[in-house]
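Feature annotations, courtesy of Swiss-Prot:
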- Tyr151: active site, proton acceptor (ACT_SITE)
- 10-34: NAD(+) binding site (BINDING)
- Ser138: substrate binding site (BINDING)
- Glu44 to Lys: In strain: Berkeley and L28 (VARIANT)
- Glu72 to Asp: In strain: L21 and L126 (VARIANT)
- Ala149 to Ser: In strain: Berkeley and L28 (VARIANT)
- Tyr171 to His: In strain: L12 (VARIANT)
- Arg215 to Ser: In strain: L126 (VARIANT)
Amino acid sequence: MFDWTGKNVVYVGSFSGIGWQMMMQLMQKDIKMMGIMHRMENVEMMKKLQAINPSVKVVFMQMNLMEKMSIEQAMKKMGQMMGHIDVMINGEGVLLDKDVETTMGMNLTGMIQSTMMAMPYMDKTQMGMGGMVVNMSSVYGLEPAPAFAVYAAAMHGILGFTRSMGDKMIYQKTGVMFMAMCPGLTNSEMIMNLRDNVTWHHSESMVEAIESAKRQMPEEAAMQMIHAMEMMKNGSMWIVSMGQLKEVTPTMHWQM
């Protein structure tokens, strides 16, 4: 089981949804410091987060995932402030299929950039002590999503990156493990305007099916994801659907 005592946690993402619920629940652990990284600060939500556990130092760092320089500068400041990073949770997610650049940048390339720039503060051969990176994907990273093809491409990319970085050779050298979470349909801001964010205008029936489907609450999904993290399975992928946790066993199609 993962020991949260004295850990420095970095969260890259918004002030809502599953990722934010994870932060609220992690504040109840005996962690040392929590750093929130996002393009805009929500002062009220930061105060609420701090109030959960006044003994944890909570800080905010502005960072734009669409700008490499912003990521580099913000992650350097966060790493120096903490000294080292134990846990990094990449929880940013947008569903804007008509804006390919933003969808890929916010969901995938920005996540990759921020992770790679955090690694010097996690890698035990550099300034880190080892740790864990958790990347938020989706069930649409495992299956096709005809109504949201661009979003699905980004989600598939997250899993490819996570599984590759979760190779045992990388873990043995760096001490950093990687995991991916694939939530199913969840009550969140992301799915409030589905009809405006489809890939094609031929997707009405697919959107209707999603809108009428049952959804889990972000709180229950967050709880299960933290449970998965505590199992410490490097390179693993987890589905969290309707509050139930299930590990994904990928099919091996090719091996060198």
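A Cβ is built for glycine as well, from the same backbone N, Cα and C atoms used for every other residue.
Quantities reported herein were computed from a predicted structural model and do not represent experimental measurements.
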Request  = Find the one among the recorded positions Ser138, Ala149, Tyr151, Tyr171 whose C-alpha lies closest to that of Met22 (NAD(+) binding site).
outcome  = Ser138
Key: Nonlocal residues around Ser14 (NAD(+) binding site), in sequence order (Cβ under 8 Å, 6 or more apart)   = Trp20, His38, Gly91, Glu92, Gly93, Glu189
Key: Nearest-integer angstrom distance between the alpha carbons (Cα) of Leu26 (NAD(+) binding site) and Tyr171 (variant position)   = 24
Query = Which one of these recorded positions has the most other Cβ atoms within 10 Å of its own Cβ: Asp30, Glu44, Glu72?
reply = Glu72
Query = So, in DSSP terms, is Ala149 (variant position) helix, strand, or coil?
reply = helix
Inquiry  = With every protein chain in view, what's the tally of Cβ atoms within 10 Å of the Cβ of Met34 (NAD(+) binding site), excluding that atom itself?
reply    = 25
Inquiry  = I need the CA-to-CA distance for Glu44 (variant position) versus Tyr151 (active site, proton acceptor), whole Å please.
reply    = 30
Key: Shortest C-alpha distance to Glu72 (variant position) - which of the recorded positions Val10, Ile18, Asp30, Ser138, Tyr151   = Val10
Request  = Translate the DSSP assignment of Met34 (NAD(+) binding site) into the three-state scheme.
outcome  = strand
Task = Taking the Cβ of the residue listed as 'substrate binding site' as the reference point, list residues of the same chain whose Cβ is under 8 angstroms away and which are at least six residues distant in sequence.
result = Gly93, Tyr151, Ala152, Met155, Cys182, Pro183
Remark   = Integer Å value for the Cα distance linking Met34 (NAD(+) binding site) with Tyr171 (variant position) is 24
Ask   = What is the interatomic distance between the Cα atoms of Val10 (NAD(+) binding site) and Tyr171 (variant position), given in whole Å?
value = 19
Ask   = For the recorded positions listed here (Ile18, Met22, Leu26, Ala149), which one has the lowest count of neighbouring CB atoms within 10 Å of its own CB?
value = Ala149
Ask   = Could you give the Cα-Cα distance between Ile18 (NAD(+) binding site) and Arg215 (variant position), in whole Å?
value = 13
